[in-house]
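Student: Supplied in structure tokens, the structure appears directly below.
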Amino acid sequence: MEERKEEGEAEIQEHGPEHWFSKWERQCLAEAEQDEQLPPELQEEAAAAAQPEHKQQKLWHLFQNSATAVAQLYKDRVCQQPGLSLWVPFQNAATAVTNLYKESVDTHQRSFDIGIQIGYQRRNKDVLAWVKKRRRTIRREDLISFLCGKVPPPRNSRAPPRLTVVSPNRATSTETSSSVETDLQPFREAIALHGLSGAMASISVRSSTPGSPTHVSSGSNASRRRNGLHDVDLNTFISEEMALHLDNGGTRKRTSAQCGDVITDSPTHKRNRMI
């Protein structure tokens, strides 16, 4: 067991991150590690920047000189003696203020340059350290998230797109439910026309055998019924039938009842019942 463990550790070390880089990459990494130090001209400034008390004391000393020179200039102007020129106090005050301004600007610029150099070096150091811990292939989103200081987005498995097959019955039911309101009116009209044709066929008088009792007894009633139907306006009759068949409540019951009454009164129905 111990031998296997040692072999596994050796294999991990053999295939570790340091073995992922080529010879040229290792050389570049070594040079980058050597360049982590600041240039010689900025090393002293960096050492001084590490001790800000020294810079603050120097600036404070220059400020005291400037304040003293300005106060002396004001004093000499108020208490001016005959034959004493104000040029010397003015020159001293101007020199002190100029030195204070120049030293402040230089200190700010040097601190700014040192900050930029240190920032570059720290950035390169962090990126190289991050690259050493990664695999040979680095994802673009990982690099961007590291540089921007954000969490990388979740990785979705890039599975091949699957085609969703919808059964014909399901598709038909979906289409039917979505277009019920569109196809409802023609469907109702077809039912109404079908019921109207059935009613007209029932109302029409069918011929029976000449000389039969049924034919003789129902001849006068049929003739009167035909005359009454001719008097009724066809458009009114169609409108009434359409209204009956398009009605939502009890439509089919009323239609069946009316058709049954008409068929009962028809001569053909009487003939069949008597037979």
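FYI, residue positions are counted from 1 along the chain as it appears here.
Backbone N, Cα and C define each Cβ position, glycine as well.
Below are the features listed in Swiss-Prot for this protein:
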type    : residues      : note
MUTAGEN : PHE90 to Arg  : Loss of interaction with HUWE1. No effect on oligomerization. No effect on stabilization by HAPSTR2
MUTAGEN : ALA94 to Arg  : Loss of interaction with HUWE1. No effect on oligomerization
MUTAGEN : TYR101 to Ala : Loss of interaction with HUWE1. No effect on oligomerization
MUTAGEN : GLY119 to Arg : Decreased interaction with HUWE1. Loss of oligomerization. Increased proteasomal degradation. Loss of stabilization by HAPSTR2
Student: Between ALA94 (mutagenesis position) and TYR101 (mutagenesis position), how far is it from one CA atom to the other, in Å?
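Tutor: Just about 11 Å between their Cα atoms.
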Student: Going along the chain, which residues six or more apart from GLY119 (mutagenesis position) have their CB under 8 A from its CB?
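Tutor: The answer is none.
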Student: Quick one: among the mutagenesis positions PHE90, TYR101, which has the most Cβ atoms sitting within 10 Å of its own Cβ?
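Tutor: When each Cβ's neighbours within 10 Å are tallied, PHE90 tops the list.
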Student: Tell me the Cβ neighbour count for ALA94 (mutagenesis position), meaning other Cβ atoms within 10 Å of its Cβ, over all protein chains shown.
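Tutor: There are 14 of them.
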